[in-house]
Amino acid sequence: MTSKIFKFFLTWWLTQQVTGLAVPFMLDMAPNAFDDQYESCVEDMEKKAPQLLQEDFNMNEELKLEWEKAEINWKEIKNSTSYPAGFHDFHGTALVAYTGNLAIDFNRAVRDFKKSPDNFHYKAFHYYLTRAVQLLNDQGCSLVYRGTKVMFEYTGKGSVRFGQFSSSSLTKRVALSSNFFSNHGTLFIIRTCLGVNIKEFSSFPREEEVLIPGYEVYHKVTAQNDNGYNEIFLDSPERKKSNFNCFYNGSAQTVNIDFSISGSRESCVSLFLVVLLGLLVQQLTLAEL
């Protein structure tokens with residue numbers, strides 16, 4: 001009986017550690033991210049991207065399936081959707097696909113690009129989504145809200161960026177809903193000038209989604225915990241030069257790129273706890289046989 005009680009509390013404690021309640025994510029400049037803005041190579045990329053898309057399809061079955069579904073949805077809504085000159089079907093399909101089931105895996109790949117650049121199978125998708133956001137941007141700024149189920153912290157020094165495409169909402173209520181937020185997470189209150197309203201393209205228009213590109217940098221960061229949960233205010237946004245530019249165009253420009261793996265200490269701790277949990281529970285189970 002004693003061993004069962006011990007096993008229960010041990011499992012509970014380790015689970016809390018593994019789920020991230022004790023290991024928050026640090027908000028920084030996302031140094032591993034793929035942040036290409038395709039400056040001065042849009043015309044060339046428009047020619048090359050269809051080929052890259054087919055190559056990605058061959059390596060990424062989920063992307064292929066989600067793209068095909070998004071193509072159908074885009075054809076159904078394009079005639080009732082307003083979009084600027086230069087915005088074509090590939091851009092529309094990319095936006096629709098992003099609001100479906102691709103966002104989590106895609107953003108993980110974008111955020112950790114430098115750790116495994118050869119395994120990045122979203123080359124064309126990243127281009128089309130980036131261009132869609134750039135074309136839709138009306139040069140205006142908005143106050144938006146982004147809820148997360150994981151805790152973020154800020155060191156108090158330096159500018160920050162998300163390093164991935166980040167969904168937000170014009171409505172605080174949406175960001176605080178259980179679909180996006182938990183009390184162990186973070187509410188971001190963001191002044192964005194590069195984010196664009198994609199309500200017309202979204203699979204969930206009631207969310208009033210504003211999509212923020214990962215290269216928007218925030219120079220003023222304020223964190224507080226006055227409402228019983230973590231809040232981070234991001235202000236003074238700016239579009240700064242990216243680490244990558246025209247990377248898949250054959251005339252790549254990079255800024256101080258180091259492709260060595262820069263894994264975080266927090267990831268190592270989480271992995272260790274997962275392994276420890278499994279081993280200890282296994283030993284306790286065997287001891288009761």
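Glycine too: its Cβ is placed from the backbone N, Cα and C atoms.
Just so you know, the substitutions we noted aren't modelled in this structure.
Summarising the annotation, Swiss-Prot assigns active site to R146 (among others). Residue density at R146 (active site): 24 other Cβ atoms are found within 10 A of its Cβ, drawing on all protein chains shown.
Within 10 Å of the C-beta of S167 (active site) there are 23 other C-beta atoms, taking all protein chains into account. Annotated active site per Swiss-Prot: S167 (among others), in sequence order.
The NAD(+) binding site annotation in Swiss-Prot covers Y98, R146, Q164, S202.
Annotated domain 'TR mART core' per Swiss-Prot: 61-241, in sequence order.
All protein chains considered, the CB of S80 (mutagenesis position) has 7 other CB atoms within 10 Å. Quoted from Swiss-Prot for the published mutagenesis S80 to C: Changes thiol-independent NADase activity to thiol-dependent; when associated with C-201.
Experimental mutagenesis at this site is recorded by Swiss-Prot as F201 to C, annotated: Changes thiol-independent NADase activity to thiol-dependent; when associated with C-80. Counting only residues at least six positions away in the same chain, the Cβ atoms of I77, T81, G92, L95, V96, T99 sit under 8 Å from the Cβ of F201 (mutagenesis position).
Close to Q164 (NAD(+) binding site) in the fold, though at least 6 residues off in sequence, lie A30, A33, N107, V110, R111, G214, each with a CB less than 8 Å from its CB. Calculated from their C-alpha atoms, the gap between S202 (NAD(+) binding site) and R146 (active site) amounts to 16 Å.
Ranked by Cα separation from Y98 (NAD(+) binding site), the recorded positions S80, R146, S167 are led by S167.
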